[in-house]
Amino acid sequence: MAEAFTREDYVFMAQLNENAERYDEMVETMRKISGMEGELSDKERNLLSVAYKNVIGPRRAAWRIVSSIEAKEKGRQKPNAKRIEQIRVYRQKIEKELSDICNDILKLLQEQFVPRSTNADAKVFYYKMQGDYYRYLAEYSSGEDKEKIAGSALNAYNSAFEISQQLPPTHPIRLGLALNFSVFYYEILASPDRACELARKAFDAAITDLDKLTEESYKDSTLIMQLLRDNLNLWVTDSAGDDNAEEK
């Protein structure tokens, strides 16, 4: 009989899934780890994030492309009703996949990861992740549904933001939260002033503390700081908001 997998075996398997770029399998592997006792380690948390980010990312990109094609088709002088219906059905198929992925990780976060977390960086990580996946749901929602989902995202981001003040301004998790929270304000709540204020404060605080950066987090922190600055430049020059902001 085959020997049962240990936690270390599943971590190795998740890394193998990642190297092979088989992210659907990586999600399944991480779900097995999530069913085990105890908190996730920093390494396991990052693997969880990578797994879900890489199954949701291509579908978010696909939705944007299909939605753009749909808008162009509807904008023609003589729209083709059959083509528009084909596109609509396909877009809804992608939306169903997006919803399934988001609801899956949100359930894990709510029922397992958030309640188990005991330290500040883990709590910020999970609340940020909650905010992110509610934001992804809000991207293709409308009306009252969008308002409700955006409210859930805002609550999660606010919880993360409050706890993040316990972390150094240069901490990659705190910076990553500021980056994605500001994107939420800009793209979902259409609040460019609030987005710029949040991003600028996070960037300025990190600059002031730059000399305290550890070698271990230097690369991650400075990369996110660059993304914050890129977004600020984009948002100041692009009042129309057509371009997609950088996120972590």
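Each Cβ is built from the backbone N, Cα and C atoms, and glycine gets one as well.
Here is what Swiss-Prot says about this protein:
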| type | residues | note |
| --- | --- | --- |
| MUTAGEN | K53 to E | Loss or strongly decreased binding to synthetic human RAF1 phosphopeptides. Loss of binding to difopein |
| BINDING | R135, Y136 | O-phospho-L-serine binding site |
| MUTAGEN | V183 to D | Loss of binding to difopein |
| MUTAGEN | R200 to K | Increased oligomerization |
| MUTAGEN | T208 to A | Slightly decreased oligomerization |
| MUTAGEN | T214 to E | Phosphomimetic mutant. No effect on oligomerization. No effect on binding to difopein. Altered binding intensity or capability to various synthetic phosphopeptides |
| MUTAGEN | E246 to A | Loss of polyglycylation. In trophozoites, encysting cells and cysts, localizes to the nuclei in addition to the cytoplasm. Increased encystation and increased number of cysts. In encysting cells of 12 hours, significantly faster cyst conversion rate compared to the wild-type |
| MUTAGEN | E247 to A | No effect on polyglycylation |
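Positions of Swiss-Prot features highlighted on the structure.
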residue : record                          : DSSP (3 states)
K53     : mutagenesis position            : helix
R135    : O-phospho-L-serine binding site : helix
V183    : mutagenesis position            : helix
R200    : mutagenesis position            : helix
T208    : mutagenesis position            : helix
T214    : mutagenesis position            : coil
E246    : mutagenesis position            : coil
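Burial estimate for the recorded positions (K53, R135, R200): highest at R135, by number of other CB atoms within 10 Å. A simple way to gauge crowding: the CB of E246 (mutagenesis position) has 16 other CB atoms within 10 angstroms, across all the protein chains here. In this structure the alpha carbons, written CA, of K53 (mutagenesis position) and T208 (mutagenesis position) are 31 Å apart. Taking CA atoms as the reference points, T214 (mutagenesis position) and T208 (mutagenesis position) are 14 Å apart. The CA atom of V183 (mutagenesis position) is located 12 Å away from the CA atom of R200 (mutagenesis position).
Close to Y136 (O-phospho-L-serine binding site) in the fold, though at least 6 residues off in sequence, lie I56, R60, L98, C102, each with a CB less than 8 Å from its CB. Per Cα geometry, E247 is the residue among the mutagenesis positions R200, T208, E246, E247 nearest to R135 (O-phospho-L-serine binding site). In the structure as shown, the Cβ atom of T208 (mutagenesis position) sits within 10 Å of 11 other Cβ atoms. Of all the Cβ atoms in the protein chains shown, 23 others lie within 10 Å of the Cβ of V183 (mutagenesis position). Rounded to the nearest whole angstrom, the C-alpha distance between R200 (mutagenesis position) and T208 (mutagenesis position) is 12. Note on the mutagenesis positions T214, E247: the fewest other CB atoms within 10 A surround the CB of T214. In this structure, the C-alpha atom of E246 (mutagenesis position) lies 23 angstrom from that of T208 (mutagenesis position). Rounded to the nearest whole angstrom, the C-alpha distance between E247 (mutagenesis position) and T208 (mutagenesis position) is 22.
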